[in-house]
Amino acid sequence: MGNTSSERAALERQAGHKTPRRDSSGGTKDGDRPKILMDSPEDADIFHTEEMKAPEKEEFLAWQHDLEVNEKAPAQARPTVFRWTGGGKEVYLSGSFNNWSKLPLTRSQNNFVAILDLPEGEHQYKFFVDGQWTHDPSEPIVTSQLGTVNNIIQVKKTDFEVFDALMVDSQKCSDVSELSSSPPGPYHQEPYISKPEERFKAPPILPPHLLQVILNKDTGISCDPALLPEPNHVMLNHLYALSIKDGVMVLSATHRYKKKYVTTLLYKPI
């Protein structure tokens, strides 16, 4: 019972442990300080001990913060259209998204246009028109503490949900291996054989209302020979051919324009 410290030291030597030595101030020497394992879940508990110094703790926390920032997915860039309609010869765009460097705009008829991929969030911009800085009064503006007026734009994910849905649909339809231009069903190589009744079938009978061709009718004595009787509506927009006589073929067609009917005759020598 009286030699407890010596027994404890012997047990620690058998287990392979080494008791850290402390200096006169009560701290642990540099050679005996526990090592930091960066990927170990027990690293955070090391800083709760009194042996860890403040600069080392701040260094580890800064490293851990940078690691968390790198693990976050970057914001998706969204195509954003900038348009200047105020005229001019040379128009440039400058904003917080490109560190206020001048970007030339492309002329489109009377307008100047640029399409940029911007991350989601709030962005300020301005136009440089013919050597003078200006803003678009028709777009939202913001005024700084120094009195500078800039245009402001909000790039939101919700504004592109329709385009994202269309992109997903196009990706789903991009695989054309499952598509076929032929209708479903079995196919064979047997030739088509027409039935006897189909082979000797007579042409369809001419409808009876088309037999009354107004060109074949005789006009009465009291009628103007240059005028024809009013045709039936079923006779319109049909091409009629007269039997060839004296080497001439006659074609006719009747059309209606509002309340008038016009019959055209074409004579073609054969």
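We number each residue from 1, going along the chain as drawn.
From the backbone N, Cα and C atoms, a Cβ is placed for every residue, glycine too.
What you see is the original sequence, not a version with the noted changes.
For Trp100 to Leu, Swiss-Prot lists a mutagenesis experiment annotated as follows: Partially inhibits glycogen-binding. Among the sequence features in Swiss-Prot, the mutagenesis site Trp100 to Gly is noted as follows: Abolishes glycogen-binding. Among the mutagenesis experiments that Swiss-Prot reports, Lys126 to Gln is described with the note: Abolishes glycogen-binding. Swiss-Prot lists Leu146 to Ala among its mutagenesis entries, and the accompanying note reads: Significantly reduces glycogen-binding. One mutagenesis experiment named in Swiss-Prot is Asn150 to Gln, and its note says Significantly reduces glycogen-binding. One mutagenesis experiment named in Swiss-Prot is Asn150 to Lys, and its note says Abolishes glycogen-binding.
Mapped onto this structure are the features recorded in Swiss-Prot.
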residue	record	Cβ neighbours (10 Å)
Trp100	mutagenesis position	12
Lys126	mutagenesis position	21
Leu146	mutagenesis position	5
Asn150	mutagenesis position	19
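Note: the CA-CA distance between Trp100 (mutagenesis position) and Asn150 (mutagenesis position) rounds to 12 Å.
When secondary structure is read from DSSP and collapsed to three states, Leu146 (mutagenesis position) falls in the coil class. Under DSSP, Trp100 (mutagenesis position) is assigned to coil, being neither helix nor strand in the three-state scheme. Separating the Cα atoms of Leu146 (mutagenesis position) and Lys126 (mutagenesis position) is a whole-number distance of 16 Å.
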